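Look at Swiss-Prot and you will find SER13, GLU32, ARG42, ILE43, ARG44, ALA45, GLY46, VAL47, GLN102, ASP286, LEU299, ASN300 tagged as FAD binding site. According to Swiss-Prot, the substrate binding site annotation covers TYR201, SER212, GLN213, ARG214, TYR222, PRO293. According to Swiss-Prot, the mutagenesis experiment ALA45 to Gly carries the following note: The positions of the substrate and the flavin are not altered. Among the sequence features in Swiss-Prot, the mutagenesis site TYR201 to Phe is noted as follows: Reduction of hydroxylase activity. Among the mutagenesis experiments that Swiss-Prot reports, ARG220 to Gln is described with the note: Lower affinity for p-OHB than the wild-type. Under the heading of mutagenesis, Swiss-Prot lists ASN300 to Asp and annotates it as follows: The side chain of Asp300 moves away from the flavin, disrupting the interactions of the carboxamide group with the flavin O(2) atom, and the alpha-helix H10 that begins at residue 297 is displaced, altering its dipole interactions with the flavin ring. Swiss-Prot lists TYR385 to Phe among its mutagenesis entries, and the accompanying note reads: The positions of the substrate and the flavin are not altered.
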Amino acid sequence: MKTQVAIIGAGPSGLLLGQLLHKAGIDNVILERQTPDYVLGRIRAGVLEQGMVDLLREAGVDRRMARDGLVHEGVEIAFAGQRRRIDLKRLSGGKTVTVYGQTEVTRDLMEAREACGATTVYQAAEVRLHDLQGERPYVTFERDGERLRLDCDYIAGCDGFHGISRQSIPAERLKVFERVYPFGWLGLLADTPPVSHELIYANHPRGFALCSQRSATRSRYYVQVPLSEKVEDWSDERFWTELKARLPSEVAEKLVTGPSLEKSIAPLRSFVVEPMQHGRLFLAGDAAHIVPPTGAKGLNLAASDVSTLYRLLLKAYREGRGELLERYSAICLRRIWKAERFSWWMTSVLHRFPDTDAFSQRIQQTELEYYLGSEAGLATIAENYVGLPYEEIE
């Protein structure tokens, strides 16, 4: 097999890169370890920045998103008996976010790829990357017991935190930055109307809570829990009771409860690896960085990586400026670290940490009061929440 760009991973970042390249006439093949149903079964993020919405539109996969996505012009933070709304649209110069689940984004991209006939190999086992620093890298993998080889010009590693792509870079070439948080999020998905038309983030003495949504009829709620907690110890009734206890009373009274479609506990981590490239291998998305979900940045950072890599590949193929690809990591990391900072900050001011003393607790409350009581503070939150601009590539 032969292609121009080999893409490892058929999650949203790999599929989005593949679709953009296909529309630009650049041949690509995607290799995915799992089945399509497994990929679609992942319950993930649902808040899309303006930049990602624009990128999906550019890729020609925005029809269902335009119809079913919920445009949010604001977000609310509740703390210390107060509720403060942040007017995202006014404070960011007209930008908004769109609530549209990652599962739906993935489905749209899968259908678009199938319709255009581009190659995706699912259940590709024993994937290995070779000659990454040479002129002609290649990928080997197994499919139905047969060992196959895929020759290419470049490899995009879009296979997530546990994927083979980052593992294919010599450890001594990488610098890892990481913070693991001492709690997780217990999330519940239910076919109940959302308690609010905008997201509500709550800082409460019992711990953080988030009221989110996937559609006008499907809600997603989260509560902060210790890492020692097990999902099976949380009945639906226990979850709803705990959620209500952490929300402002007027919100809790309106909460519509119902049977859970899914419950899971996600640990929280900040993680960045530098550099994000090695020879002709380029890491994108969770393969290179993880953010705690508090800032809704994970999927959106993957999209900005994809945008950067796509535009650099266009320069390489259309203008013969392959040397620009050497700037990929530096361009991406400038935006990534700003999103890491915002996600860390949101996590720090909204959660209860097990070692927090009275002084730290008062500082946390004052931090929220300052940012939410100041036009400059509100604007800072808003511009980060809707997404910082993508860097132009000359």
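Positions of Cβ are set from backbone N, Cα and C atoms, glycine also.
The noted changes are left out; the structure has the residues it started with.
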Integer Å distance between the CA atoms belonging to SER13 (FAD binding site) and PRO293 (substrate binding site): 17
Cα-to-Cα gap, ARG44 (FAD binding site) vs ARG214 (substrate binding site), nearest whole Å: 10
Alpha-carbon spacing, ARG214 (substrate binding site) to LEU299 (FAD binding site), which is rounded to whole Å: 15
PRO293 (substrate binding site): secondary structure state under DSSP, collapsed to three categories: helix
Cα-Cα distance maximum in Å, computed over every pair in SER13, GLU32, ARG42, ILE43, ARG44, ALA45, GLY46, VAL47, GLN102, ASP286, LEU299, ASN300 that the record assigns to FAD: 25
For ASN300 (mutagenesis position), the three-state class that DSSP assigns: helix
Residue among recorded positions SER212, ASN300 with least C-beta crowding, 10 angstrom cut-off: SER212
Among ARG44, ARG214, the most crowded of the binding-site residues [Cβ within 10 Å]: ARG214
SER212 (substrate binding site) and TYR385 (mutagenesis position), Cα-Cα, nearest whole angstrom: 15
